[in-house]
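Heads up, the thing below is written out as structure tokens.
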Amino acid sequence: MAMASLYRRSLPSPPAIDFSSAEGKLIFNEALQKGTMEGFFRLISYFQTQSEPAYCGLASLSVVLNALSIDPGRKWKGPWRWFDESMLDCCEPLEVVKEKGISFGKVVCLAHCSGAKVEAFRTSQSTIDDFRKFVVKCTSSENCHMISTYHRGVFKQTGTGHFSPIGGYNAERDMALILDVARFKYPPHWVPLKLLWEAMDSIDQSTGKRRGFMLISRPHREPGLLYTLSCKDESWIEIAKYLKEDVPRLVSSQHVDSVEKIISVVFKSLPSNFNQFIRWVAEIRITEDSNQNLSAEEKSRLKLKQLVLKEVHETELFKHINKFLSTVGYEDSLTYAAAKACCQGAEILSGSPSKEFCCRETCVKCIKGPDDSEGTVVTGVVVRDGNEQKVDLLVPSTQTECECGPEATYPAGNDVFTALLLALPPQTWSGIKDQALMHEMKQLISMASLPTLLQEEVLHLRRQLQLLKRCQENKEEDDLAAPAY
């Protein structure tokens with residue numbers, strides 16, 4: 001039987017007051033005069049409707065991240081880097097969110113993973129007076145925004161748990177403005193703050209924990225430039241377990257007498273699909289949408305990526321890893337890696353799963369930047385359902401000296417493996433029985449020995465690794481704090 005269709009819902013008023021009503025406008029004007037609508041204009045500029053009935057958490061976070069001008073570091077569609085619900089999948093698969101919705105802890109995890117600074121509180125960890133102070137703080141600033149998760153029933157609305165940004169506050173009336181992302185259902189509306197607290201102070205049946213609110217602001221550092229961890233592939237749980245449990249056990253239980261032996265033990269037991277877990281961040285663009293030259297912005301980002309890559313190559317750990325991999329006949333193919341990246345790029349640009357694509361051919365070429373500097377571009381011909389699309393992949397490279405002269409080197413398994421080992425917590429190596437070797441290994445991965453840009457890259461990976469570890473252990477609902485480095 002076909003489901004009956006619905007066109008919006010009537011907003012129960014009271015207790016809510018429609019933002020666009022005469023009274024709603026008056027409340028807005030009063031709050032504007034008092035300075036507690038400062039965050040509203042940023043939020044309303046990026047306000048969106050959730051694209052799926054259960055995407056309220058993803059839509060709310062997307063609105064806030066874009067309002068804060070946080071760069072996602074990867075493209076959404078065409079040439080544009082932009083947060084969209086479809087990109088918020090590092091802590092919970094989109095298929096699961098689409099079917100079941102998302103919990104408070106998982107949205108907090110997503111905000112951390114997306115590079116934001118987050119302070120999150122359940123009502124059991126705060127008071128209504130503290131909540132009111134936080135609302136005033138966020139609504140009085142353009143640099144901090146709040147997302148609330150609450151039960152609709154308290155407002156006599158249909159539905160249960162919901163997420164939405166808080167867009168303003170009227171102190172005289174003690175009312176908060178909810179920018180409801182389910183705009184197909186209810187418009188933005190004012191509610192008494194005490195009632196909002198009551199709606200948050202309810203139990204989420206899926207977790208058994210109280211709901212709450214989070215304050216989101218720009219980070220002190222931007223997300224990673226060259227590397228990122230991903231849980232899009234189901235194998236990430238196996239890989240995270242290997243890194244967290246198996247590596248410390250392997251290096252403590254087996255006889256290791258050199259750094260190369262440690263690398264050998266870790267590498268030879270590494271799950272074969274580890275490259276689905278840690279990836280280099282590729283710059284993708286549709287060929288026909290771009291000219292043949294690098295833009296100033298593309299050149300700037302590529303230059304930073306190349307600097308990070310150069311710093312990885314200059315670490316002592318990379319030299320050990322490169323030496324070991326050369327003895328086992330490990331080889332990397334730029335065209336193979338690029339073909340995979342082109343398929344993933346086509347997935348992002350089209351919104352279709354990458355398994356529906358195949359890369360028929362690739363072509364490596366050099367193109368000019370604004371100041372005649374060169375960049376490497378791999379053009380891939382991606383095929384889906386018989387239709388072809390050309391995708392450009394901008395590849396960072398560094399120059400290395402060999403017997404025949406300067407040679408370009410690109411992101412490959414050796415530097416990715418180096419970044420992964422640098423991201424592991426220092427205590428990973430504490431079980432090495434040879435004290436001198438343990439000290440040497442800890443020196444190799446010490447943050448103090450790394451240049452500033454690479455330090456930030458490694459800190460980003462460590463942060464992601466800790467967040468994914470929380471998800472793997474189902475602790476994201478218990479631990480809402482930012483990861484400790």
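Residue numbering: from 1, along the chain as shown.
Placement of Cβ uses the backbone N, Cα and C atoms for every residue, glycine included.
What Swiss-Prot records for 1-221 is domain 'Peptidase C83'.
Counting Cβ atoms from all protein chains shown, Y7 (mutagenesis position) has 6 others lying within 10 Å of its own Cβ. Experimental mutagenesis is annotated in Swiss-Prot for Y7 to A, with the remark: No effect.
Neighbour count (other Cβ atoms within 10 Å of the Cβ, all protein chains): 15 for S21 (mutagenesis position). Reduced to three states, the DSSP call for S21 (mutagenesis position) is coil. Swiss-Prot documents S21 to A as a published mutagenesis change and attaches the note No effect.
The active site annotation in Swiss-Prot covers C56 (among others). Long-range neighbours of C56 (active site) (same chain, six or more residues apart, CB within less than 8 Å of its CB): Q50, G101, H162, F163, S164, V181, A182.
Quoted from Swiss-Prot, the note attached to the mutagenesis of A59 to V states: In cad1-4; loss of function. The Cβ of A59 (mutagenesis position) lies under 8 Å from the Cβ of Q48, T49, Q50, S51, E85, F163, V181, each on the same chain and at least six residues away in sequence.
A mutagenesis experiment is reported in Swiss-Prot for this position, D71 to A, and the note states: Decreased activity.
In this structure, D84 (mutagenesis position) belongs to neither helix nor strand by DSSP; it is coil. Among the mutagenesis experiments that Swiss-Prot reports, D84 to A is described with the note: No effect.
Under its mutagenesis entries, Swiss-Prot includes D89 to A with the note: Slightly decreased activity. Around D89 (mutagenesis position), taking its Cβ as the centre, 18 other Cβ atoms fall within 10 Å, counting all chains.
A mutagenesis experiment is reported in Swiss-Prot for this position, C90 to S or A, and the note states: Decreased activity. DSSP assigns C90 (mutagenesis position) to coil, not to a helix or a strand.
Around the Cβ of C91 (mutagenesis position), 24 further Cβ atoms fall within 10 Å across all displayed protein chains. Among the sequence features in Swiss-Prot, the mutagenesis site C91 to Y is noted as follows: In cad1-1; loss of function.
According to its DSSP assignment, H162 (mutagenesis position) is in a strand. Per Swiss-Prot, mutagenesis H162 to A is noted as: Loss of function.
Cβ neighbour count for H162 (mutagenesis position) (all protein chains, 10 Å cutoff from its Cβ): 25. Swiss-Prot lists H162 (among others) with the feature active site.
Proximity of D180 (mutagenesis position) to non-local residues of its own chain (separation of 6 or more, Cβ distance below 8 Å) is seen for H162, S164, Y186, P187, P188, H189, given in sequence order. According to Swiss-Prot, the mutagenesis experiment D180 to A carries the annotation: Loss of function.
The active site annotation in Swiss-Prot covers D180 (among others). Under the DSSP three-state reduction, D180 (mutagenesis position) is assigned to coil, being neither helix nor strand.
The Cβ of W190 (mutagenesis position) has A16, I17, F19, G24, I27, N170, R173, M175, A176, L177, I178 as same-chain neighbours under 8 Å, each 6 or more residues away in sequence. Here the residue is the original one, while Swiss-Prot reports the published mutagenesis W190 to C with the comment In cad1-3; loss of function.
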Residue pair D84 (mutagenesis position), D71 (mutagenesis position) - Cα distance, angstrom, rounded: 12
Three-state secondary structure, C56 (active site) (per DSSP): helix
Cβ neighbour count (within 10 Å, all chains shown) around D84 (mutagenesis position): 19
All-chain count of other Cβ atoms within 10 Å of D71 (mutagenesis position): 13
C-alpha spacing of D89 (mutagenesis position) relative to Y7 (mutagenesis position), in angstrom: 30
